[in-house]
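Record features (Swiss-Prot):
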DOMAIN    29-150  domain 'OTU'
MUTAGEN   D37 to A  Loss of deubiquitinase activity
ACT_SITE  D37  active site
MUTAGEN   S40 to C  Loss of deubiquitinase activity
MUTAGEN   S40 to A  Loss of deubiquitinase activity
ACT_SITE  S40  active site, nucleophile
DOMAIN    336-396  domain 'Tudor'
MUTAGEN   C343 to Y  Fails to accumulate in the oocyte during oogenesis
MUTAGEN   C442 to S  Reduces protein aggregation and deubiquitinase activity
MUTAGEN   C453 to S  Reduces protein aggregation and deubiquitinase activity
MUTAGEN   C570 to S  Reduces protein aggregation and deubiquitinase activity
Amino acid sequence: MDMQVQRPITSGSRQAPDPYDQYLESRGLYRKHTARDASSLFRVIAEQMYDTQMLHYEIRLECVRFMTLKRRIFEKEIPGDFDSYMQDMSKPKTYGTMTELRAMSCLYRRNVILYEPYNMGTSVVFNRRYAENFRVFFNNENHFDSVYDVEYIERAAICQSIAFKLLYQKLFKLPDVSFAVEIMLHPHTFNWDRFNVEFDDKGYMVRIHCTDGRVFKLDLPGDTNCILENYKLCNFHSTNGNQSINARKGGRLEIKNQEERKASGSSGHEPNDLLPMCPNRLESCVRQLLDDGISPFPYKVAKSMDPYMYRNIEFDCWNDMRKEAKLYNVYINDYNFKVGAKCKVELPNETEMYTCHVQNISKDKNYCHVFVERIGKEIVVPYESLHPLPPDEYRPWSLPFRYHRQMPRLPLPKYAGKANKSSKWKKNKLFEMDQYFEHSKCDLMPYMPVDNCYQGVHIQDDEQRDHNDPEQNDQNPTTEQRDREEPQAQKQHQRTKASRVQPQNSSSSQNQEVSGSAAPPPTQYMNYVPMIPSRPGHLPPPWPASPMAIAEEFPFPISGTPHPPPTEGCVYMPFGGYGPPPPGAVALSGPHPFMPLPSPPLNVTGIGEPRRSLHPNGEDLPVDMVTLRYFYNMGVDLHWRMSHHTPPDELGMFGYHQQNNTDQQAGRTVVIGATEDNLTAVESTPPPSPEVANATEQSPLEKSAYAKRNLNSVKVRGKRPEQLQDIKDSLGPAAFLPTPTPSPSSNGSQFSFYTTPSPHHHLITPPRLLQPPPPPPIFYHKAGPPQLGGAAQGQTPYAWGMPAPVVSPYEVINNYNMDPSAQPQQQQPATLQPAPLSVQSQPAAVYAATRHH
C-alpha cells in the first residue's frame, strides 16, 4: 500500500483565487462553484438533496408543480400573470429567484443559510421544526453556489480519488498510477539523490522508498496493460505474452497492416521491426513516458486521483461543454434556429435527412425557406422538420486573422549545405553586380527628382550624348576592355532610350543645336536647388551650409551656360535625406569635407556611364592617363580634407589662414581674395525677415565680400550687450552677429548667445564629419536681400527652437570700408552709401524694443 504525506486540501479546478472564496476558506467554509447558467439555483438544490447536479431539471419541474398547487401563497409575490410566469419558469433558460428558493425550502422542509460576499451567512427560518438547512451563496448577478464545510470537502476528495483510481487501476489496468500522479502534480517534492528501491528476482523495480516517508509500489507487466495503442512499441509489455487485451489489439493491428501491404502491392517480406517508443524492458511505459516529458494521462485526471485535491468535476465538465459549443457554434438542446443556420431537414417520403441552410423563417415559426444541398434548390418546409447538425458533421468556419498570431507557426525548413552557415570573408572574392542583379532591374540614379524638376536639362544632355556616341566609337580604337563591356553598354543604352521621358516643353530642346564634331556640354551636377524663382541664365548661388558653399577652398566653376530653371520652384532631394535650409546666407565655420560634385573631363574615352574597378589586376581601369590623373587627384584631396588638413597646393586658395575671431585675438591679417559670388562661411549674412521681401535693392552688405573688424582689445562684453553706437546706420546692426536674439516665449526678457567654435585645424574623427550640416539659425531682424513673401509682419518663417550656428562672433564698426578692392590694413570711408529705408525696415526698430525694456 502506498504511503503519502499529509497536505492541506486544495481546489484543483479553480484557475485563480477568488477573494470571496478566500474569505470563506479562512473561516472553515468552501464555496463550490456551479454552472453559470439559468439553472444554477436548481443545480444547488439538486446537489444538496441528491448529491448530483444532473437532476436540476426535475427539481425545476417539482418547484413549478408545488408553486402551482400552492397558488394562493405564491401568487401575491409574483407580479403579472401567474400562469405565464409558471410557464416561463418551466423552461431551462429562465433564472430562478428568491421566490423559487422559498418554495423549494417549503417543499423539501429545510431552512436556508444565505451567504453573500464578505458575509458569514444569514439564517432564513421558514419553520423552526426543520432540522436541516440549505447553504446557498448568492451574489448580485442572480447566481447561486453551494457552500460546504472544509471537512466535508476533505472527505469528498478522498472519495473522488478512490473512485478514479478504481477506474484507472482496476478497469484500465494502467501501471504505476499513484507514482505518476505524484510526479505530475508534485515534482518538486522528489529528491532523487536519496531514495531506496527494491527489485524482484527478474530485475523489475517493485518499490520505491523516499526519504520523507513516502512509499510507492510499482506494477509488473503481467498485471497491467500498456498505455500505448500498439503494445509492440513498448518493450515492457511486448516481452510478456500473457496479455489478452494487448494480444487482441496487436492482432487487429497486424491484420490491418497486412491488408495495407496487400493493397499497396508489396511482397510482405519487409522487416517487421518497429522502433520502440518505450525501449526499457525493466521499466513501465508510464514511467518511461514521464522520463521523456510526456504526460501519460491528462492533468485533470491526475488531480482527481490526488486525495488532497478536490476537483469540481461538474463545473469543469460544464465549462468544457460551453467552450466546445462556443468553438463549434452548435445548437445544444436548442431548436431556436436563426436565418443562415446550417442544420438538417427531414423531408417526407425520405429515409434520411439532408443538410440545408435556413433562408427565411416565418413570424409564427410555422414554416421556413431552406436551401437543400443535395437537390440544389430552395424549398418550403415546416419548422418542426429542422434538426441540429450532429457534432461529427459540423465543420467550423475559418478563424479570423487576428487569431492567427496565437496559433503555432509552421517551422521553416533549414537549407542544407553551406548556405546555412555563416560565410567568411575572403579577399580573393570580389563583388560582381552581374551575379546578383539583372541589368533590366537595376537602375543607378545619381539623385531622386521631385516633381520632374529640371527635366529638360538631363533629357537634352542624353540626346546630345546619343548623337555623339557613334562618332566617339569611330574615333576610338577598340580595346579588350571595350570589347568586354560593349554588349552590356548597348543594353544599358537601349534601356535608357526606351525609358526616356519626353520633355513637357519641346521648345526648350530645340534651342540648342549641337554639331557632330563638337563635344557635348558637361552635365550640370547639383545636389540642391532652392525653391525660389530665378531669372533666366542665372543659377541661384548656393548657401554656405550646402556642399557647394566652400567656393574659396574648392573653386570648381560650372562650365558652360546653365540651363534656365522653370518658373516655379522645385527641389532635387539627395539620397541622404537632408532637406535644404531656407534661402539666404548662413554662416559655417571652418572647412569641412562636404564638396560639390565636379564635372568630369570632356576628353574621356569610353562608352556609357563609368563603372567601378573591381578586378585585382586593374584590367578594367581606363587606358587614358587624363582620367586616371583626374580621379587620383580627387582621391588625394578627399584624403586631406577627411583628415581636416589643408592640401599644400591649395593654401593660396583660402580666403583666410586663421580663425576669424576678435574676441580671442587682438589682431590678424585679412587676405582679400574672394569675389562677389564667393562669400566665406564666416562672414556671411544671416537670413533676413520676410518683411523685406518687397524691397527693390539689396543691402550694401550683400555686395561686399569682406568686413574688417574692430581691433579694440580693451572692450569688455558684459552680461547684456552694450548700447550700439550710431544706431541709425543700417550696416552695423545688420552684420552684428553676436547680438543675442530675443526669445519669443520670454517677451524679450531673455536672450540667446552663440558659443565660439573650435579652430579649423582641430582634428575631428571621421564619423563626426559624415554628419549633416547644422540647421540655419533664427535671426530676428529686417535688413537684408529680398526674401519670400507670405509671412505676417513681425514674424519669421522659420521654426523657433533650432540650434545656433557654429560661427565666430564679430562686429562691424560704423564707417568701416566693406569694399573688397580696399587694402586689408587700411580703414577708408565707405564709398557706397546705403539706400534710404523706411522706418519699419530699419534695424533700429528691431533692436530698440528689446533693448530698452
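Every residue, even glycine, has its Cβ placed from backbone N, Cα and C.
Positions of Swiss-Prot features highlighted on the structure.
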{"residue": "D37", "record": "mutagenesis position", "Cβ within 10 Å": "14"}
{"residue": "S40", "record": "mutagenesis position", "Cβ within 10 Å": "23"}
{"residue": "C343", "record": "mutagenesis position", "Cβ within 10 Å": "19"}
How many whole Å apart are the CA atoms of D37 (mutagenesis position) and C343 (mutagenesis position)?
25
From the Cα of C343 (mutagenesis position) across to the Cα of S40 (mutagenesis position), what is the distance in angstrom?
29
Mean pLDDT across the domain 'OTU' (29-150), rounded to an integer, is what?
94
